[in-house]
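Peer 1: Pasting a structure here, questions to come.
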Amino acid sequence: MNFVNLEQIENSLRNATFCMLFLTTFLYWFYTAFYSTNPQQIINPLSLTNIKTNFTYPDGFQANNINVSTTYLPINPVLNTEREEQPEANGTNGLLGVSSLVVNLKSIAIPRIMMGVSNLLLVLLLLVRWEKSGHFPLSNLYESLMFLAWCCTFLYLLYCTSFTLLVEKMLGSLIAPCSLLMNAFATFSLPKEMQQASPLVPALQSNWLMMHVTVMIISYATLIIGSLLSILFLILFKHKKGTPKKYDNFINNLDALSYRIIGLGFPFLTIGILSGAVWANEAWGSYWSWDPKETWALLTWLVFAIYLHTRLTKGWEGEKPAIIAAVGFLVVWFCYLGVNLIGEGLHSYGFFN
């Protein structure tokens, strides 16, 4: 393939990714808002068996010793505390059962498949970009935004089967628009020159490029997802006053899931900072220069280190560490994008121009 064909393919993939993410966002919002989830679908016993709560379900209904609660939604589903018998394979009950199963599968399968297609389109976009430029596509802000969007969708697809059905929909309703905004910002706001593939600048011609930048972007994506869950937890926690205690289990599971994901992203952030220090010593002769990007990366590390520490402190469960994670969400974005607005420092390849 020649360069012209690759240029056309890249433009087509970028437009297709934007459209697919837009449709995915709409579907996740639609299913989260209008699809009623029954109690049996809220707790996934295969993935949350290690989460313990002190809450006792009113009628004693349990699944693998995990209490099952209804969801906290503007539209409250009807609670059915009795186990439903499996419908017969023939007759009206059988047909209704099959119809219900088909609707249930479609409700989660369609947006999940569309998220997967979006992820695949982003992969193809990055591969075409790699072929055009001759290097791993992380040399400027445009490429890193596309890679960050891919990381967010990939992590969601990687963990979605571990989420409960409702958490999967709610998290998809957050990740899909975030990825859409990344794609839109990279496509419509950044200079056209940045969107064109170009050779690496001398400072980036190193094997550390893939190691350092890739790990940092993965850590950003993971911390963003975990922080979004903490923000969602805070919203539900604030409005749970006056609601039955049966909602507490679902809210607490959100908090526990946020902790698990942030706990995964923190080591990536640590490795990314350390690898960046080694690369800086090779390129600039110093492990640390207090560059704005370095300083804010350190602040990001400190915020989430405090978050993880408070999770181990008695009396700091729930709302307090979630507030720290919410602050971390803002710090991550400023470290990634906000610092670039300053236009100063050694990380000039990440600026907006």
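In case you wondered, yes, glycine gets a Cβ from its N, Cα and C as well.
Modelled residues match the original; the substitutions are not represented.
In case it's useful when we look at the structure, here is the feature table from Swiss-Prot:
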type: MUTAGEN; residues: Met1 to Asp; note: Almost no c-type holocytochrome formation
type: MUTAGEN; residues: His212 to Asp; note: Abrogates production of c-type holocytochrome
type: MUTAGEN; residues: Asp291 to Ala; note: Abrogates production of c-type holocytochrome. No assembly of cytochrome c6 occurs
type: MUTAGEN; residues: His309 to Glu; note: Abrogates production of c-type holocytochrome
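Give me the local environment of each listed feature.
Peer 2: Same-chain residues at least 6 positions away in sequence with a Cβ under 8 Å from that of His212 (mutagenesis position) are, in sequence order, Gly272, Ser275, Gly276, Trp279.
The secondary structure of Asp291 (mutagenesis position), as reduced to three states from DSSP, is coil rather than helix or strand.
Here His309 (mutagenesis position) comes close to no residue that lies at least six apart in sequence on the same chain with a C-beta under 8 angstroms from its C-beta. Annotation note: His309 (mutagenesis position) sits in a helical segment as assigned by DSSP.
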Peer 1: Within 10 Å of the Cβ of Asp291 (mutagenesis position), how many other Cβ atoms can be counted across all chains shown?
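Peer 2: Total other Cβ atoms inside 10 Å, all chains included: 18.
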